[in-house]
Structure formats: structure tokens, C-alpha cells
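Asks: Pasting a structure here, questions to come.
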Amino acid sequence: MSEVEFSHEYWMRHALTLAKRAWDEREVPVGAVLVHNNRVIGEGWNRPIGRHDPTAHAEIMALRQGGLVMQNYRLIDATLYVTLEPCVMCAGAMIHSRIGRVVFGARDAKTGAAGSLMDVLHHPGMNHRVEITEGILADECAALLSDFFRMRRQEIKAQKKAQSSTD
């Protein structure tokens, strides 16, 4: 019996499910799943607020879990699926962990380090290159983020209005 090979879209849907967990925790909704040999070895969603940890990005959480599962920080041939283009910190962690590929959904024009703002993953000064596949379920990934930030702006506006009416 042969093993089923799951598609980029399949794994990105899994990452989107994890991103919704971040939303439920009132964190920026980014999710990540780390896959090695067609098997999940790490999962994560943004948790820096709840964990009081600026490094608790979805990608870092998934890489940490993957290292524990593999009993090695070198995650050679692993693929990281993430709903948003990685930041500089996460791109650096991907290089140090030696993953083979990152697959992301939405681009991040403000802090994206996989081609939007800069390309850390292919920088000639780095000792490892990570292959990049982008745009998988990009519209769904971007919509989740847009909806979240729209909701947050509305909440802030309502709080300010309530505060000004009590002053």
C-alpha cells in the first residue's frame, strides 16, 4: 500500500486551522505546520501575547516542536507551511534549522523576509538556503489577517467611544 502524498493546499489548510486558534486567543492569526516525510512533526500558532514571549511566533513554535520530535535541531528536508510570509527572526530560525522549504500563503509587505521587504532565505552571506513557495491559499490567508485587524480596530474604536462617554 503506497502512502498518500498531501498537497501544499492540504497542509496550508491545516496551517489556517492553527491560525484560527491564534485568533481565538486574541493573537495575530498566523499558523504554521512543519512536515517531514509527509508527516506532521511540529505545529504552532502565534502566541507572543499569551506567553509573554516575543519569539513565540507560529513558525518558531513549530520548529521547536519539530526539533523535539526529531531529537535534532537540524530539520533537513522538512517543509514549513505558514499562513504569512516569515519575518526576519523566523527566517533566521529556518536557516539555522536547515529546513528545505518554506511554503507561505500571504505576502507581508511590512516585515516579510522571504522576498517582500527583503530575502533573508536566499542571502549570499547565509550558510544555508531555504527554497520558497509562495501564494498557496493567499487570498484566504490574507482575508483572515484583514478580518482580524478590522475587528481589532472596531474594538479599539468602541473602547475609545465608551471611555469618552464616561469622561
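Each residue's number is its place along the chain shown, starting with 1.
Cβ atoms are placed via backbone N, Cα and C, with glycine included.
Here's the feature list from Swiss-Prot:
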type     : residues            : note
DOMAIN   : 6-117               : domain 'CMP/dCMP-type deaminase'
MUTAGEN  : ASP53 to Glu        : Resistance to the cell-killing function encoded by the gef gene family
BINDING  : HIS57, CYS87, CYS90 : Zn(2+) binding site
ACT_SITE : GLU59               : active site, proton donor
Asks: Using DSSP and collapsing to three states, where does CYS90 (Zn(2+) binding site) fall: helix, strand or coil?
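Replies: In the DSSP reduction, CYS90 (Zn(2+) binding site) maps to helix.
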Asks: Taking Cα atoms as reference points, rank the recorded positions ASP53, CYS87, CYS90 by distance from the residue listed as 'active site, proton donor' and give the first.
Replies: CYS90
Asks: Sort ASP53 (mutagenesis position) into helix, strand or coil using the DSSP assignment.
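Replies: Assignment for ASP53 (mutagenesis position) reads coil.
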Asks: Can you tell me the mean pLDDT for the domain 'CMP/dCMP-type deaminase' (6-117)?
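Replies: That stretch averages a pLDDT of 98.
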Asks: Report the DSSP secondary-structure composition of the domain 'CMP/dCMP-type deaminase' (6-117) as helix, strand and coil residue counts.
Replies: 44 helix, 26 strand, 42 coil
Asks: Quick check: with HIS57, CYS87, CYS90 left out, which same-chain residues have Cβ atoms within 8 Å of the centroid of the Zn(2+) site Cβ atoms?
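Replies: Once HIS57, CYS87, CYS90 are set aside, the remaining close residues are ALA58, GLU59, ILE60, PRO86, VAL88, MET89, ALA91, ALA93, ALA113.
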